[in-house]
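Before any comments, here is the structure.
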Amino acid sequence: MDITELLAFSAKQGASDLHLSAGLPPMIRVDGDVRRINLPPLEHKQVHALIYDIMNDKQRKDFEEFLETDFSFEVPGVARFRVNAFNQNRGAGAVFRTIPSKVLTMEELGMGEVFKRVSDVPRGLVLVTGPTGSGKSTTLAAMLDYLNNTKYHHILTIEDPIEFVHESKKCLVNQREVHRDTLGFSEALRSALREDPDIILVGEMRDLETIRLALTAAETGHLVFGTLHTTSAAKTIDRVVDVFPAEEKAMVRSMLSESLQSVISQTLIKKIGGGRVAAHEIMIGTPAIRNLIREDKVAQMYSAIQTGGSLGMQTLDMCLKGLVAKGLISRENAREKAKIPENF
């Protein structure tokens with residue numbers, strides 16, 4: 001079985017990931033659970049050959065030098081995949097994350113009107129956060145697609161690697177892949193300010209320099225979308241501020257309070273009857289929220305979100321209650337993800 005057959009099988013099963021690991025049969029993750037494919041275990045040289053076949057020379061060199069590498073790979077007519085190849089105690093390994101070839105719209109994903117309102121802001125910082133595999137890329141792709149269909153703007157994305165490919169519809173879209181089209185996030189962001197973008201997507205705000213440049217871009221009149229691995233709006237503010245040295249924290253709080261438009265923290269939950277659905281905590285940069293950021297009163301944010309329902313804000317628990325009421329998720333699954341489980 002070659003790699004394209006394995007990937008086609010994986011996509012057909014609706015898997016989010018295909019795992020190849022020397023010494024074990026191939027496995028797929030479906031609806032959050034890792035399951036074995038009914039095939040014999042793969043030897044190290046088989047796994048090594050499967051991943052080497054789809055790498056270019058630079059990726060092979062990286063893999064040999066650093067013992068791991070990231071790249072993207074497309075099976076025409078099936079999907080694109082984000083690949084991480086690595087070594088483990090039994091030999092070679094690789095994980096293929098499925099990137100659906102079709103960008104789903106906000107309507108198809110069941111995203112409310114508030115997401116359109118957040119996308120429509122002319123400038124500022126919009127952060128979509130959550131753990132790995134929580135659907136951040138899918139949410140952001142839908143928001144960019146909405147803008148691509150409704151505005152005459154220049155959208156510039158900086159990703160590692162490029163996940164969803166956006167055609168230029170009403171917007172001009174330029175997508176840059178780290179290590180292929182640019183040396184790094186901070187380098188690409190620095191030159192982005194001279195590339196006349198209206199909207200900038202920063203695939204990952206990993207380090208101080210990238211976060212600083214994203215804040216500067218938002219402050220200078222661009223709409224900047226970024227992602228972090230935080231699990232709530234309050235933790236997101238802390239994470240951004242904590243990256244900076246003590247003497248800069250007050251200045252960063254001030255910058256954030258002026259430029260932050262929204263924080264959307266999401267998680268995926270198993271649906272009744274199969275599949276998964278996203279649950280969101282949504283914080284909007286209202287005057288009250290901006291004040292809390294400026295005065296370092298992050299602990300009071302949760303209650304400000306609770307009382308901001310009329311403005312489109314919601315806590316994760318409010319969202320979970322709505323999903324339970326619609327019959328989409330079970331109380332048990334809601335309880336697992338809830339901030340206050342006894343409410344379920």
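These residue numbers are counts, starting from 1, taken along the chain as shown.
Every residue gets a Cβ built from N, Cα and C, even glycine.
In Swiss-Prot this protein carries:
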- R82, G133, S134, G135, K136, S137, T138: ATP binding site (BINDING)
- G135 to S: Complete loss of ATPase activity and twitching activity (MUTAGEN)
- K136 to Q: Loss of motility (MUTAGEN)
- E163 to Q: About 50% loss of ATPase activity and twitching activity (MUTAGEN)
- E204 to Q: Complete loss of ATPase activity and twitching activity (MUTAGEN)
- H229 to A: About 80% loss of ATPase activity (MUTAGEN)
- A288 to V: Loss of motility (MUTAGEN)
- I289 to A: Loss of motility (MUTAGEN)
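Mapped onto this structure are the features recorded in Swiss-Prot.
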residue : record               : DSSP (3 states)
R82     : ATP binding site     : strand
G133    : ATP binding site     : coil
T138    : ATP binding site     : helix
E163    : mutagenesis position : coil
E204    : mutagenesis position : coil
A288    : mutagenesis position : helix
| remark: CA pair A288 (mutagenesis position) / H229 (mutagenesis position), Å rounded to integer, equals 25
| task | Taking Cα atoms as reference points, rank the mutagenesis positions E163, E204, H229, I289 by distance from T138 (ATP binding site) and give the first. | result | E163
| Hey, how far is E204 (mutagenesis position) from S134 (ATP binding site), Cα to Cα, in Å? | 14
| task | Quick one: pull the CA-CA distance for E163 (mutagenesis position) versus R82 (ATP binding site), whole Å only. | result | 7
| message | Can you tell me how many other Cβ atoms are located within 10 Å of the Cβ belonging to H229 (mutagenesis position)? | response | 16
| query | To the nearest whole angstrom, what is the C-alpha distance linking G133 (ATP binding site) and I289 (mutagenesis position)? | reply | 28
| query | What is the number of other Cβ atoms found within 10 Å of the Cβ of E163 (mutagenesis position)? | reply | 23
| request: Check H229 (mutagenesis position) against DSSP and tell me helix, strand or coil, would you? | output: coil
| said: Could you check which of the recorded positions R82, H229, I289 is the closest Cα neighbour of G135 (mutagenesis position)? | reply: H229
| note | Neighbour count check, CB within 10 A, over mutagenesis positions A288, I289; minimum at A288
| Other CB atoms, at most 10 A from the CB of S137 (ATP binding site) | 20
